[in-house]
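K.L.:
Sharing the features that Swiss-Prot gives for it:
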type	residues	note
BINDING	27-31, HIS92, ARG126, 177-181, 208-213	ATP binding site
DOMAIN	24-255	domain 'Phosphagen kinase C-terminal'
MUTAGEN	HIS92 to Ala	Loss of protein kinase activity
MUTAGEN	GLU122 to Ala	Loss of protein kinase activity
MUTAGEN	CYS168 to Ala	Loss of protein kinase activity
MUTAGEN	ARG273 to Glu	Abolishes dimerization. Large decrease in protein kinase activity
Amino acid sequence: MSFGKFFNTAVSAWMSQEGPNSDIVLSSRIRLARNIVDFRFPTLFSSEEAKQIVALFERAFVHRPYGEAGRFELLKMSELQPIEKRVLVEKHLISPHLAEDSPFGACLLSENEEISIMINEEDHIRIQCLFPGLQLAEALEAASELDDWIEGHVNYAFDERLGYLTSCPTNVGTGLRASVMMHLPALVLTQQINRIIPAINQLGLVVRGTYGEGSEALGNIFQISNQITLGKSEEDIVADLHTIVEQLIAQERAARQALVKTLGIQLEDKVFRSYGILANCRVIDSKEAAQCLSDVRLGIDLGYIKNVSRNILNELMILTQPGFLQQYAGGVLRPEERDVRRAALIRERLRMETRRKMEGDER
């Protein structure tokens with residue numbers, strides 16, 4: 001396997017698949033925080049200990065195939081260019097913290113990019129499993145099986161009373177973070193999102209932007225995750241989040257239908273104006289691109305736009321990020337240069353998709 005595929009392919013294999021409710025839920029993620037006995041936490045350990053942790057996982061797992069995921073590749077942060085690290089963040093394969101603040105960090109990646117094991121982030125390892133659509137239970141099962149497999153080769157820091165020990169007290173217990181990425185344009189347009197977010201927070205869940213803590217909800221994409229890890233089982237945490245997500249899906253669908261009834265041609269006009277901008281613009285920044293892509297995605301889901309597939313929108317949401325634009329350019333770009341390249345890339349990708357659809361219809 002070539003490292004290049006991780007940096008040059010925008011859409012991971014799992015992202016190109018349709019999952020349950022994938023018109024609204026882009027992805028489901030389970031993340032497990034674990035630490036190894038006899039080593040200090042990453043917040044306290046020495047550079048030598050950090051290197052020992054990486055070496056431990058390299059020896060134990062790099063050449064050991066794991067089921068359908070196959071072999072893992074080890075990517076060391078110290079050996080990657082800043083642009084390459086940014087690409088991995090944009091694909092949700094590593095966290096911004098690992099990319100920016102972990103000089104001795106690393107990541108084990110499966111070939112299909114469904115599994116990512118971050119090493120020396122806030123904890124010794126963070127196991128991540130990503131699934132398309134609303135598949136929290138399936139992602140939990142996959143993460144738990146992987147967790148058991150890893151535990152067969154290393155000894156976890158575990159307390160009979162507290163559970164899994166972690167650097168941050170908010171992760172102690174199960175060490176589990178379950179999250180879903182949701183596209184909620186109708187709840188934003190109707191401003192219902194302003195009352196929904198505080199209500200979700202009161203239920204012990206947290207709402208963040210596209211790239212987690214501190215990030216903006218670009219393109220009306222929100223990340224919903226659990227906050228409590230202690231005193232509940234993994235299954236209960238996931239079930240509670242699943243229930244809330246199903247309610248959000250129902251509210252978003254109802255809001256979409258209400259917009260169709262109340263706005264009618266104005267909503268259709270908004271969608272096609274955004275499509276027109278994407279198909280013809282010469283300069284576009286990431287924020288405007290994300291908003292237009294959101295409008296077009298809504299138009300596809302409502303049946304207004306028929307010559308573009310939802311998968312192309314998923315691809316463009318990542319391709320148009322600063323890291324990917326610079327990776328394709330082969331070097332650092334100034335913001336204004338990125339805006340020109342972003343516009344050209346979107347125009348060309350939409351042209352290719354329209355041509356492909358037309359050729360398919362003629363057959």
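The backbone N, Cα and C atoms fix where each Cβ goes, glycine too.
Just the original residues are modelled here, none of the noted substitutions.
Could you place these features in context, so I can see how deep they sit and what lies close by?
P.N.:
A sphere of 10 angstroms centred on the C-beta of ARG208 (ATP binding site) encloses 17 other C-beta atoms. The secondary structure of ARG208 (ATP binding site), as reduced to three states from DSSP, is extended strand.
A coil conformation is recorded for HIS92 (mutagenesis position) in the three-state DSSP classification, outside any helix or strand.
Under the DSSP three-state reduction, GLU122 (mutagenesis position) is assigned to coil, being neither helix nor strand. Every protein chain considered, the tally of other Cβ atoms within 10 Å of the Cβ of GLU122 (mutagenesis position) stands at 20.
Within 10 Å of the C-beta atom of CYS168 (mutagenesis position) sit 13 other C-beta atoms, taking all shown protein chains into account.
Around the Cβ of ARG273 (mutagenesis position), the number of neighbouring Cβ atoms within 10 Å comes to 12. Under the DSSP three-state reduction, ARG273 (mutagenesis position) is assigned to helix.
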K.L.:
If you measure CYS168 (mutagenesis position) to GLU122 (mutagenesis position) at Cα, how many Å is it?
P.N.:
8
K.L.:
Any idea what the model's mean pLDDT is for the domain 'Phosphagen kinase C-terminal' (24-255)?
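P.N.:
Result for the domain 'Phosphagen kinase C-terminal' (24-255): average pLDDT 91.
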K.L.:
Looking at the mutagenesis positions HIS92, GLU122, ARG273, whose Cα is closest in space to that of SER179 (ATP binding site)?
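P.N.:
Comparing Cα positions, the closest of these mutagenesis positions turns out to be HIS92.
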K.L.:
If you count, for each of the recorded positions HIS92, ARG126, the other Cβ atoms lying within 10 Å of its Cβ, which residue has the minimum?
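P.N.:
Per-residue Cβ counts within 10 Å for the recorded positions HIS92, ARG126 bottom out at HIS92.
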K.L.:
Spatially, and counting Cα to Cα, which of the recorded positions is closest to ARG273 (mutagenesis position)? Options: ILE30, HIS92, GLU122, ARG126.
P.N.:
HIS92
K.L.:
Where the distance is taken from Cα to Cα, which of the binding-site residues SER27, ILE30, ARG208 turns out closest to GLU122 (mutagenesis position)?
P.N.:
ILE30
